[in-house]
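A.B. asks: Pasting a structure here, questions to come.
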Amino acid sequence: MNTVRSEKDSMGAIDVPADKLWGAQTQRSLEHFRISTEKMPTSLIHALALTKRAAAKVNEDLGLLSEEKASAIRQAADEVLAGQHDDEFPLAIWQTGSGTQSNMNMNEVLANRASELLGGVRGMERKVHPNDDVNKSQSSNDVFPTAMHVAALLALRKQLIPQLKTLTQTLNEKSRAFADIVKIGRTHLQDATPLTLGQEISGWVAMLEHNLKHIEYSLPHVAELALGGTAVGTGLNTHPEYARRVADELAVITCAPFVTAPNKFEALATCDALVQAHGALKGLAASLMKIANDVRWLASGPRCGIGEISIPENEPGSSIMPGKVNPTQCEALTMLCCQVMGNDVAINMGGASGNFELNVFRPMVIHNFLQSVRLLADGMESFNKHCAVGIEPNRERINQLLNESLMLVTALNTHIGYDKAAEIAKKAHKEGLTLKAAALALGYLSEAEFDSWVRPEQMVGSMKAGR
């Protein structure tokens, strides 16, 4: 039995594995781009299949493709979407910057599978052509950016945003639950005036709420599709209604608000929509990194750190120190945030490097974008499930640190002035006294006045958490 078969493209014949659906151009790419291990993301492959499915339907409706061929292409695309042909898409991220080879990989797989569905024999009889039928009314230059936007929007809506909302809700519940716990604040890693633990966490909640708004603000641009622009944005070789109809069809089959891009030249020449959307993801990464760092600092200890909160003990933390437990969820989250920030640099460089009518950094851009979405979504889910929901206050430690803080002296500013208050704090620190003892020793106020004026619970403003 033959292990290879001959496939042809415009450059001639080439042997491909007999058991594979791909054709000549995919094989050439496999042989010419054996670079690293990163493959085209499955979600991008599925977005390409969705795009081809929608195009076949619209081409049929416009009388440009027979019902028989269109139906076979759609059935083949549905098989790809069901995961039946995942091993038919082996191409590397590091290929042509337009994604042409992955577009042709999809065209060849769908054409060969559709031909089989129509009774053809693989490698012997082509009833559906990869270019003339599957790629009808299309160019790689508008197909690949369309698939990028489809994959990106669906990932943001279905993966990232739900996890962001869940984590925000968890922290909001913690903020409300801890609204009456007065603790010492810290600025510059030094003691500061008091606030409540609920107020502190409310800041985290507000950060995430702003991140959600920024991400949602970017979605309409991502929902704009390049399909119909063909090679350079002019729409050469397309029906006048094709672009609008294919965007409408994609909106229907994905239940997402896709529209045809109002300017196809921008849609082909830039990656601006994903650059801007990823900027919002970078902002989310910055916020999550700050939150994770705060959590692990507040939970540091258990005896020699800040120790104001406890977090779940999920696994042993050391191979040499018995009983040690580390803030591993915080560490995982901060690492992935660093990766997202690195991805943002690469996406910015790729987005800025397009020339004339086409950006040719697209595979790298979408690879990094989808990785960032996946990392952030998975990271938030893990952090929420294994850390945030289990945050609990250590009230005894909180009260100890609060009562030992010299910054409670700030409450005296309006009564005896900044200079005298500072003198009290310095004397207390230098001589190891309490603030009250130092104040009384200096004779600046009476014991009754100190007890009346230095009351931490009255120094936090509204006891509400700012929600």
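Just so you know, glycine gets a Cβ as well, placed from its N, Cα and C.
Not my notes, these are from Swiss-Prot:
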BINDING   98-100, Arg126, 129-132, 139-141, Thr187, Ser319, 324-326  substrate binding site
MUTAGEN   Arg126 to Ala  10-fold decrease of fumarase activity
MUTAGEN   Lys127 to Asp  No effect
MUTAGEN   His129 to Asn  No effect on fumarase activity and essentially same conformation compared to the wild-type, but appears to dramatically reduce binding of ligands at the B-site
MUTAGEN   His188 to Asn  200-fold decrease of fumarase activity
ACT_SITE  His188  active site, proton donor/acceptor
MUTAGEN   Glu315 to Gln  There is essentially no effect on the affinity values for both S-malate and fumarate. In contrast, the catalytic efficiency values have been lowered by 10-fold in both directions
ACT_SITE  Ser318  active site
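Help me picture these features in the structure, burial and contacts included.
C.D. replies: In the shown protein chains, 16 other C-beta atoms lie within 10 A of the C-beta of Val325 (substrate binding site). Taken residue by residue with DSSP, Val325 (substrate binding site) is part of neither helix nor strand, so it is coil.
Under 8 Å, Cβ to Cβ, and six or more positions away along its own chain, Arg126 (mutagenesis position) finds Ala111, Asn112, Ser115, Gly120.
When secondary structure is read from DSSP and collapsed to three states, Lys127 (mutagenesis position) falls in the coil class. Within the same chain, residues at least 6 positions away in sequence whose Cβ sits under 8 Å from that of Lys127 (mutagenesis position) are Lys69, Ala72, Ala114, Ser115, Leu118, Gly119, Gly120.
For His129 (mutagenesis position), other Cβ atoms within 10 Å of its Cβ number 15.
Secondary structure from DSSP puts His188 (mutagenesis position) in coil.
Within its own chain, His188 (mutagenesis position) has no residue 6 or more apart in sequence whose C-beta sits under 8 angstroms from its own.
A 10 Å cutoff on Cβ-Cβ distances gives Glu315 (mutagenesis position) a total of 9 other Cβ atoms nearby, all chains included.
In the three-state DSSP scheme, Ser318 (active site) is classed as coil.
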A.B. asks: Of Ser98, Asn131, Ser139, Ser318, Ser319, the recorded positions given in the record, which has the fewest other CB atoms within 10 A of its CB?
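C.D. replies: Among the recorded positions Ser98, Asn131, Ser139, Ser318, Ser319, the sparsest Cβ neighbourhood within 10 Å belongs to Ser319.
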A.B. asks: Indicate the candidate from Thr100, Asn141 with the smallest number of other Cβ atoms within 10 Å of its Cβ, considering only these binding-site residues.
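C.D. replies: Counting other Cβ atoms within 10 Å of each of the binding-site residues Thr100, Asn141, the minimum falls on Thr100.
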A.B. asks: Work out how many Å separate Ser319 (substrate binding site) and His129 (mutagenesis position) at their Cα atoms, rounded off.
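C.D. replies: Between the alpha carbons of Ser319 (substrate binding site) and His129 (mutagenesis position) there are 60 Å.
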A.B. asks: What Cα-Cα separation, expressed in whole Å, is found between His129 (mutagenesis position) and Ser98 (substrate binding site)?
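C.D. replies: Cα-Cα distance, His129 (mutagenesis position) to Ser98 (substrate binding site): 21 Å.
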A.B. asks: Determine, from DSSP, whether Ser98 (substrate binding site) sits in helix, strand or coil.
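C.D. replies: The three-state answer is coil.
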